[in-house]
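Colleague: Starting off with a structure, shown below.
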Amino acid sequence: MAKESTTIDVGEPSTVTKSSSHVVKDAKKKGFVAVASRGGAKRGLAIFDFLLRLAAIAVTIGAASVMYTAEETLPFFTQFLQFQAGYDDLPAFQYFVIAVAVVASYLVLSLPFSIVSIVRPHAVAPRLILLICDTLVVTLNTSAAAAAASITYLAHNGNQSTNWLPICQQFGDFCQNVSTAVVADSIAILFFIVLIIISAIALKRH
């Protein structure tokens, strides 16, 4: 009796599995590239944030120092009077010095959080803390600049309605110093606005 033989056909290896694995690998690769790209952008923002804080520290310390040393004594005096002008003669200027000194101290304390944002660009907590604190501190800084600016304006122009005479014609150096301090603090306010925008952009990318 002849033995029947059975033949089993083995088809060609399917390419479906291979193509699927390639798709998965490509997707993972693209995802990794996207994450790395976002991380690089956030790190760049964090570095710019750190440098801007250093600049703001220099500006605020300079503004507080110039206002603190603003003082002038006129070369003439009477038997009972000596004509002198100083920052401590006006409460608005005293408030300016104290407030801007607080702002400068905060900026120094905020540097470690900025460094953490550079090392860990995807971390949300330090960036959120900086955003909240920057918003609060810029309010303090703006109030100090506004108070000092109003008194500086009166020193330059006076007020005819209240018979307040301008004093800057006599105390030129004093007015120059306080004006410089107000301008410097206004620049610091602009720095803070940029810092807040940077933090908002970094948080939006999460």
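In case you wondered, yes, glycine gets a Cβ from its N, Cα and C as well.
For all the noted positions, this structure keeps the original residue and models no substitution.
Take a look at what Swiss-Prot says about it:
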| type | residues | note |
| --- | --- | --- |
| MUTAGEN | D134 to H | Not detectable probably due to an impaired folding leading to instability |
| MUTAGEN | G158 to S | Abnormal subcellular localization |
| MUTAGEN | W164 to G | Abnormal subcellular localization |
| MUTAGEN | C168 to S | Abnormal subcellular localization |
| MUTAGEN | Q170 to E | Normal subcellular localization |
Colleague: In whole Å, note down how far the CA of G158 (mutagenesis position) lies from the CA of Q170 (mutagenesis position).
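Modeller: For Q170 (mutagenesis position) versus G158 (mutagenesis position), the Cα atoms are 13 Å apart.
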Colleague: Could you round the CA separation between D134 (mutagenesis position) and G158 (mutagenesis position) to a whole angstrom and send it over?
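Modeller: The separation of the Cα atoms works out to 35 Å.
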Colleague: Compile a sequence-ordered list of residues in the same chain as G158 (mutagenesis position), six or more apart from it, whose Cβ lies below 8 A from its Cβ; state 'none' when nothing qualifies.
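Modeller: Set apart from G158 (mutagenesis position) by at least 6 residues yet with Cβ under 8 Å, we have W164, L165, P166, I167.
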Colleague: Three-state secondary structure of D134 (mutagenesis position) from DSSP?
Modeller: helix
Colleague: Where does Q170 (mutagenesis position) sit in DSSP terms: helix, strand, or coil?
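Modeller: Looking at the DSSP assignment, Q170 (mutagenesis position) belongs to neither helix nor strand, so coil.
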Colleague: Quick check: in three-state DSSP terms, what is G158 (mutagenesis position)?
Modeller: coil
Colleague: For Q170 (mutagenesis position), just count the other CB atoms lying within 10 A of its CB, please.
Modeller: 13
